[in-house]
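Undergrad: Here Swiss-Prot notes a natural variant, C98 to R, with the remark: In strain: O44:K74. One natural variant named in Swiss-Prot is Q286 to R, and its note says In strain: O44:K74 and B. I328 to S appears in Swiss-Prot as a known natural variant, with the remark: In strain: O44:K74. What Swiss-Prot notes for the natural variant R359 to C is this: In strain: B. Among the sequence features in Swiss-Prot, the natural variant I374 to V is noted as follows: In strain: O44:K74 and B.
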Amino acid sequence: MDIIGGQHLRQMWDDLADVYGHKTALICESSGGVVNRYSYLELNQEINRTANLFYTLGIRKGDKVALHLDNCPEFIFCWFGLAKIGAIMVPINARLLCEESAWILQNSQACLLVTSAQFYPMYQQIQQEDATQLRHICLTDVALPADDGVSSFTQLKNQQPATLCYAPPLSTDDTAEILFTSGTTSRPKGVVITHYNLRFAGYYSAWQCALRDDDVYLTVMPAFHIDCQCTAAMAAFSAGATFVLVEKYSARAFWGQVQKYRATVTECIPMMIRTLMVQPPSANDQQHRLREVMFYLNLSEQEKDAFCERFGVRLLTSYGMTETIVGIIGDRPGDKRRWPSIGRVGFCYEAEIRDDHNRPLPAGEIGEICIKGIPGKTIFKEYFLNPQATAKVLEADGWLHTGDTGYRDEEDFFYFVDRRCNMIKRGGENVSCVELENIIAAHPKIQDIVVVGIKDSIRDEAIKAFVVLNEGETLSEEEFFRFCEQNMAKFKVPSYLEIRKDLPRNCSGKIIRKNLK
């Protein structure tokens, strides 16, 4: 069955402009408080102008164009402008530094870059090293350096007509994007995402939170990340809703933004929930229109209950990864929710728990979470120019090995245990980092926590805890270890404690454990 009706992204935007016209499609708020609004008609015109800009710079179907941008309207223009002419977007994590960004440019074969002035010096250095195919840079800022091969994105775009000049034949199987994984354990891999993937993601994610055209979906997730693109933006646009894109997350500003824009759906990660909870309570905390808060792993039950009670919201759990495109397991619309379950498998997918020999396990037994989808349609197509890595995780019949451990119950609710690489082997016992982190996070003085395994000559691995304290708090080792001993089995109690000001995170808020080992 063809869920998307054979419609690629160019057709999608032309239809949206016709159907929704002057209805608000996109609101962008910068960190400085500047707000830009676009109707569906205006946004389609900006997308067309951007597509024409790329065409005048020599970009054709199949060419790769990198974006190194924070959340901004230009990201949306470029994303869909490239798709309209069959070119391929390569978003770069805005937190990456020179060597990491150069590596993605090299391995994606990007020939053009759109970025802002704050990142330009880094790319000057990359160009001088002459190790990439990059031949031109467009800067979104008005002020331009006097360099060859650099253009003003805004000036060039505004010179273009609002109708599309170049419209090559497109297929839903065409690649729309190469999205490099966050690489918390190794070098990033380029996840190939098709037009079909993005169109399907829109319909699926809109179904998951029952989006309507009168909804307002607000996110602070980075636009270069799969959550923002496929769970938020594609869902909102596919439903004809209003999409609110905030440049960066601020714990002090976020709830006010939810209220100001009358958001009905938003999404949170644990870091956001924890930092919101340490903000001063307000009598207005429950004065909002939120129907759903999309939530991604992992939170203790105490933290969940406290957040929901204070803000008067409910969490809609969703589990997925870049390779699955969407939250393939999650709470279903109208279905019961069973915390701490991550929900049930969504439509168009199958899910199993498998053992180390790739055999399905019965309910209650822990193994690897495996997902069956259709490559290039409901799950990613492949890793770019990396068939060995693709074959390692994706079977010929569409079964994807997630690398996550979990189990299911008799009613097919699934439960996440941990990343396989986050299991600590301690004296013959397997210890889940997430389990320990959820227990330790309940300590009233602790704001953030991560545990890792470090080498131990006697017991394979020892457990070390890194904690960030709430402002003004102090915590002795004696108090910390006593709390652990009272709340977990003896073999799970950490051997070491380190108190830090912050923890290293990637763009999606996940802690980069390898930086702590």
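The chain as shown is numbered from 1 upward.
Including glycine, each Cβ sits where the backbone N, Cα and C put it.
If you look for the noted substitutions, you won't find them, since the model keeps the original residues.
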Undergrad: Between C98 (variant position) and I328 (variant position), what is the CA-CA distance rounded to a whole number of Å?
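TA: With distance taken Cα to Cα, I328 (variant position) is 34 Å from C98 (variant position).
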Undergrad: Do you know offhand how many angstrom separate Q286 (variant position) and I328 (variant position) by C-alpha?
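TA: Each residue's Cα considered, Q286 (variant position) and I328 (variant position) end up 30 Å apart.
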Undergrad: Using C-alpha atoms only, work out the spacing between R359 (variant position) and I328 (variant position) and round it to an integer in Å.
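TA: Approximately 21 Å lies between the Cα of R359 (variant position) and that of I328 (variant position).
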Undergrad: Expressed to the nearest Å, what is the distance separating I328 (variant position) and I374 (variant position) at their Cα atoms?
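TA: Counting only the Cα atoms, the answer is 12 Å.
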Undergrad: CB neighbours of I328 (variant position) within 10 A?
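TA: For I328 (variant position), the 10 Å Cβ neighbour count is 29.
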Undergrad: Reduce the DSSP letter at C98 (variant position) to three states and note it down.
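TA: Looking at the DSSP assignment, C98 (variant position) belongs to a helix.
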Undergrad: Taking 10 A as the limit, how many CB atoms besides its own sit near the CB of I374 (variant position)?
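TA: Step by step: centre on the Cβ of I374 (variant position), count other Cβ atoms within 10 Å, giving 14.
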Undergrad: Other than its own, how many Cβ atoms are within 10 Å of the Cβ belonging to C98 (variant position)?
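TA: Its Cβ shell of radius 10 Å holds 14 other Cβ atoms.
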Undergrad: According to DSSP, folded down to helix, strand and coil, what is I374 (variant position)?
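TA: For I374 (variant position) - judged by DSSP and reduced to three states - the answer is coil.
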Undergrad: Across all the protein chains here, work out how many other Cβ atoms are within 10 Å of the Cβ of R359 (variant position).
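TA: Other Cβ atoms found within 10 Å: 10.
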Undergrad: Inside 10 Å of the Cβ of Q286 (variant position), count up the other Cβ atoms and send me the figure.
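TA: So the number of other Cβ atoms within 10 Å of Q286 (variant position) is 12.
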